[in-house]
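Peer 1: Sequence annotations record features per position, and here Swiss-Prot assigns active site, proton donor/acceptor to SER81, HIS236. Quoted from Swiss-Prot, the note attached to the mutagenesis of SER81 to Ala states: Loss of activity. Here Swiss-Prot notes a mutagenesis experiment, ASP208 to Asn, with the remark: Loss of activity. According to Swiss-Prot, the mutagenesis experiment HIS236 to Phe carries the following note: Loss of activity.
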Amino acid sequence: MERKHHFVLVHNAYHGAWIWYKLKPLLESAGHRVTAVELAASGIDPRPIQAVETVDEYSKPLIETLKSLPENEEVILVGFSFGGINIALAADIFPAKIKVLVFLNAFLPDTTHVPSHVLDKYMEMPGGLGDCEFSSHETRNGTMSLLKMGPKFMKARLYQNCPIEDYELAKMLHRQGSFFTEDLSKKEKFSEEGYGSVQRVYVMSSEDKAIPCDFIRWMIDNFNVSKVYEIDGGDHMVMLSKPQKLFDSLSAIATDYM
């Protein structure tokens, strides 16, 4: 009998747990348990991002979820986009609670540079952020950069293959957020004994315009993964544009990590 798994899903910046509304029932209908984490100042959390000044505070709901697991339970931890940073942070704390890390169109940090390294490299890329709105907030530890996505940027770079209804939903629900680059640049490197010891795989979309395939391949060359799964025709928001194909990839991962 095929073993069922507990999937813990971590959303991207500026969004919330609502992005998994198509994928969650697919996984549950296959018998898996699914926890879609709502990170701080995201989704329906009423706090503004200015009230969450560090990546540790932002990630606290994920850390609490893993802390609450039964002693011998292992999860498949899926981090989407900026969620790759969140799951690396969680794996550094709870490596024994994670069967495999799944980086889904995600930033893939390493253990040799500061945690902001891949974000710093990403921000050096040409292309710009179009009609996104930038601002800053003074925190106890310095300046925190903030961003609110513009509708043209969202349509062209994140949602270009999604049903129009999902794009309209995202315009209503997306929020101001942060990559916490200033905070991440001051943090200790992720450890080999923690994050570096956990199996990791990558799921990428063939038509991702937010984190381009060339950049994804550079990250994988920089910090290797066990296997790469590619979703043909998926855009950045692949859980909305190609939910069945994403389900198929996650099912394959679940089988590989029985």
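We number each residue from 1, going along the chain as drawn.
A Cβ is built for glycine as well, from the same backbone N, Cα and C atoms used for every other residue.
Nope, none of those substitutions made it into this model, it's the original residues.
In terms of burial and nearby residues, how do these features look in this structure?
Peer 2: Around the Cβ of SER81 (mutagenesis position), the number of neighbouring Cβ atoms within 10 Å comes to 25.
DSSP assigns HIS236 (mutagenesis position) to coil in the three-state reduction, placing it in neither a helix nor a strand. For HIS236 (mutagenesis position), the same-chain residues lying six or more positions away in sequence with a CB closer than 8 A to its CB are SER81, ASN105, ARG157, LEU158, TYR159, SER205, ASP208, LYS209, ALA210, ILE211.
DSSP assigns ASP208 (mutagenesis position) to coil, not to a helix or a strand.
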Peer 1: Three-state secondary structure of SER81 (mutagenesis position) from DSSP?
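Peer 2: It is coil.
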